[in-house]
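If you scroll down you'll find the structure; I have some questions about it.
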Amino acid sequence: MHWIKCLLTAFICFTVIVQVHSSGSFELRLKYFSNDHGRDNEGRCCSGESDGATGKCLGSCKTRFRVCLKHYQATIDTTSQCTYGDVITPILGENSVNLTDAQRFQNKGFTNPIQFPFSFSWPGTFSLIVEAWHDTNNSGNARTNKLLIQRLLVQQVLEVSSEWKTNKSESQYTSLEYDFRVTCDLNYYGSGCAKFCRPRDDSFGHSTCSETGEIICLTGWQGDYCHIPKCAKGCEHGHCDKPNQCVCQLGWKGALCNECVLEPNCIHGTCNKPWTCICNEGWGGLYCNQDLNYCTNHRPCKNGGTCFNTGEGLYTCKCAPGYSGDDCENEIYSCDADVNPCQNGGTCIDEPHTKTGYKCHCANGWSGKMCEEKVLTCSDKPCHQGICRNVRPGLGSKGQGYQCECPIGYSGPNCDLQLDNCSPNPCINGGSCQPSGKCICPAGFSGTRCETNIDDCLGHQCENGGTCIDMVNQYRCQCVPGFHGTHCSSKVDLCLIRPCANGGTCLNLNNDYQCTCRAGFTGKDCSVDIDECSSGPCHNGGTCMNRVNSFECVCANGFRGKQCDEESYDSVTFDAHQYGATTQARADGLTNAQVVLIAVFSVAMPLVAVIAACVVFCMKRKRKRAQEKDDAEARKQNEQNAVATMHHNGSGVGVALASASLGGKTGSNSGLTFDGGNPNIIKNTWDKSVNNICASAAAAAAAAAAADECLMYGGYVASVADNNNANSDFCVAPLQRAKSQKQLNTDPTLMHRGSPAGSSAKGASGGGPGAAEGKRISVLGEGSYCSQRWPSLAAAGVAGACSSQLMAAASVAGSGAGTAQQQRSVVCGTPHM
């Protein structure tokens with residue numbers, strides 16, 4: 001049996017392996033191809049000829065298709081191998097082709113849809129190339145000397161399904177409609193067509209297949225391959241070759257093979273397993289053929305005789321009175337001396353005229369037809385519960401010599417039967433039955449059987465029209481509406497449930513209540529809001545908003561007032577905005593105070609933000625201006641220090657440097673460009689004009705006349721001759737205190753007043769020792785210094801000379817030539833010869 005199963009399994013596996021050769025196919029169904037202009041993918045005419053005037057192609061295309069199916073590619077390579085296959089069709093038409101008529105193209109060897117069978121598990125993705133070519137010589141190669149009309153590239157995820165997926169591709173000149181799908185071959189199932197299942201009903205299996213390819217056994221078959229039949233239900237010791245069959249194993253029998261076969265020759269026995277013999281009661285022996293209880297099995301004694309087993313299948317019978325024989329089969333009809341029918345010393349008397357032919361006179365204490373019954377007397381105490389009385393035999397109960405008087409609850413000849421006076425129970429309504437049959441009634445009932453319900457309403461009166469209802473050992477008052485309590489003495493207060501809504505006041509009435517409503521509400525329970533808008537109080541197109549005990553009018557543009565009966569003097573825009581916001585807020589259920597608060601905040605918050613922005617802007621601007629002012633003052637202070645340095649040096653070189661720095665606007669815009677080796681000069685990179693050193697008092701008047709021609713703020717540079725005079729009005733303009741945080745040039749050597757020795761030409765050119773002997777002037781000196789020292793210059797209001805004249809003055813001073821008048825002329829720009 002085992003080798004048959006192995007052979008069956010091997011055959012099935014071999015069949016499955018051999019038949020897995022193709023699992024499904026990809027199908028492409030071409031439907032419509034349109035190329036109305038007869039052009040290729042580059043816009044050229046397929047025929048190569050066109051109308052010169054209209055540009056219309058004169059000829060038509062001869063269209064064939066090439067289809068290539070391959071594995072999924074993120075970027076489709078049109079030149080690589082078609083891994084799933086490719087198909088080249090014959091010429092199917094000209095410019096436009098209707099491919100839905102499959103019968104039309106069968107003669108050309110073209111089958112639509114185009115199928116690409118595969119013998120692997122479908123991966124779920126694909127790449128498809130569909131090309132339309134123009135063929136001029138109807139060759140088999142679609143790409144040789146042909147023109148490409150259209151190329152379609154498709155890459156998609158596609159599941160196995162019998163439904164077609166419709167697509168359409170359009171280009172500048174062409175369009176193509178097509179369908180595609182993937183289906184499994186017959187007997188292949190699953191998402192990849194990889195599960196094989198073939199229906200069969202033969203010796204190798206009996207099954208069908210589900211939609212997913214699972215094996216489903218036919219009725220009556222089971223097993224992995226549905227090759228095992230299901231035997232009849234209850235078949236215990238059997239097998240089957242067909243469904244619902246039960247072929248018994250050796251030693252079993254019956255429809256369900258549940259009966260064992262007895263040992264051969266077993267007569268009076270059973271079995272619980274094959275080939276056994278279990279003897280029935282009264283039988284023994286190897287085959288259960290020996291009778292061990294003849295009396296029980298055969299009952300040989302008749303006429304009431306008693307049988308006794310004597311062993312080995314033998315027995316004896318004890319006959320009842322009046323009978324005789326081995327089996328007590330003979331009835332006695334006379335007083336035979338050998339067989340006396342009367343027992344217990346009874347005397348037999350022949351009476352031929354009777355049926356039995358004799359009669360027995362029993363001895364004292366016995367009775368019965370054959371004197372077989374003992375006569376009892378009171379001495380035997382036969383009465384169990386009663387009183388015993390001796391009587392003559394035959395007069396008592398059943399011929400006995402006594403008679404019993406039974407007490408209540410007992411009966412029977414011997415008072416041994418207890419009477420059940422409570423069965424069935426005579427007491428009703430829950431009464432308790434006593435052994436004597438008397439009923440003890442529960443409270444509320446009376447009578448022999450507790451059948452009477454005591455009227456508990458007697459002596460109890462219900463008030464206010466209530467009705468008394470009698471109950472078991474109690475009563476209940478059914479009150480009329482409006483009253484309650486045990487005797488209906490209390491009035492129902494319907495106001496306890498607070499039926500009045502919206503603050504209404506409740507007044508209790510008889511079985512009713514009355515609500516006194518607040519202003520603005522009405523109804524039985526004050527739940528109805530009175531619509532104050534029902535009368536149309538709003539005029540001039542105003543919208544009425546119902547309120548509690550009031551109304552509110554949302555006025556149209558141009559009107560105001562409680563009822564919109566006044567013309568509005570506010571702007572239309574403001575009214576519309578205000579009332580629109582108010583309407584929306586009130587529609588949202590806000591109170592007037594909330595609406596006002598929201599309106600104030602909606603206006604105030606943007607205003608506060610604008611004010612804060614303005615304050616920040618002004619503070620920044622103020623800081624910027626203060627910074628610029630401090631920077632300007634610092635620059636001015638540094639420039640004055642620079643001029644003072646030139647005066648201190650007293651040389652033509654220093655003046656020339658000052659002229660170059662102060663008058664160099666035609667050069668670079670770098671401002672002051674003193675020698676970087678001079679530590680006493682701070683360079684000015686802003687190229688601003690500075691206040692120069694004052695000239696002599698005599699030059700002040702001439703400077704005032706030439707002030708208009710100066711480009712700077714008007715000032716003079718002293719000549720070398722003036723420098724030689726110790727009492728000259730020449731001085732350095734006083735320096736002002738700088739308010740700027742920037743560092744100033746406070747070198748103490750800058751502000752020494754020139755002495756006669758230090759102001760000589762030698763000192764100017766060589767820087768003699770007199771330069772260090774003059775009085776030191778503090779950088780932070782008083783502002784009145786120059787005005788006290790040179791009152792004439794202060795009166796003229798001259799601060800300095802322009803940079804261009806300063807250069808000329810420096811030249812004259814450096815050479816030592818020219819008079820003071822010439823020097824002044826050069827400085828102020830007035831030519832004097």
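A Cβ is built for glycine as well, from the same backbone N, Cα and C atoms used for every other residue.
Where a substitution is noted, the model still shows the residue that was there originally.
Per Swiss-Prot, the features are:
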type	residues	note
VARIANT	Lys398 to Arg	In strain: sonoma_017
DOMAIN	418-451	domain 'EGF-like 6'
VARIANT	Ala443 to Thr	In strain: sonoma_009, sonoma_051, sonoma_053 and sonoma_054
DOMAIN	453-489	domain 'EGF-like 7'
VARIANT	Gln461 to Lys	In strain: sonoma_010, sonoma_013, sonoma_019 and sonoma_117
DOMAIN	491-527	domain 'EGF-like 8'
DOMAIN	529-565	domain 'EGF-like 9'
VARIANT	Gly652 to Ala	In strain: NapaValley5, NapaValley12, sonoma_015, sonoma_016, sonoma_023, sonoma_032, sonoma_034, sonoma_038, sonoma_040, sonoma_045, sonoma_048, sonoma_050, sonoma_061, sonoma_073, sonoma_081, sonoma_085, sonoma_094, sonoma_097 and sonoma_119
VARIANT	Leu662 to Met	In strain: sonoma_008, sonoma_015, sonoma_016, sonoma_032, sonoma_034, sonoma_038, sonoma_040, sonoma_045, sonoma_048, sonoma_050, sonoma_061, sonoma_073, sonoma_081, sonoma_085, sonoma_094 and sonoma_097
VARIANT	Ala761 to Thr	In strain: sonoma_006, sonoma_022 and sonoma_040
VARIANT	Ser787 to Gly	In strain: nps_6, nps_18, nps_34, sonoma_048 and sonoma_050
VARIANT	Gly800 to Arg	In strain: sonoma_002
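Burial and contacts for the listed features, if you can.
Counted with DSSP, the domain 'EGF-like 6' (418-451) comes out as 0 helix, 7 strand, 27 coil.
Neighbour density for Ala443 (variant position): within 10 A of its CB lie 11 other CB atoms from the protein chains shown.
Here the domain 'EGF-like 7' (453-489) has, by DSSP, the following mix of helix, strand and coil residues: 0 helix, 13 strand, 24 coil.
Other Cβ atoms within 10 Å of the Cβ of Gln461 (variant position) number 10 in total over all chains.
Per-residue pLDDT, averaged along the domain 'EGF-like 8' (491-527), amounts to 89 for this model.
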For the domain 'EGF-like 8' (491-527), could you work out the same-chain residues 6 or more beyond its ends whose Cβ comes under 8 Å from its Cβ atoms?
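Result: 480-484, 547-550.
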Which whole-number value in Å describes the distance between the Cα atoms of Ala443 (variant position) and Gln461 (variant position)?
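Between the Cα atoms of Ala443 (variant position) and Gln461 (variant position), the distance comes to 21 Å.
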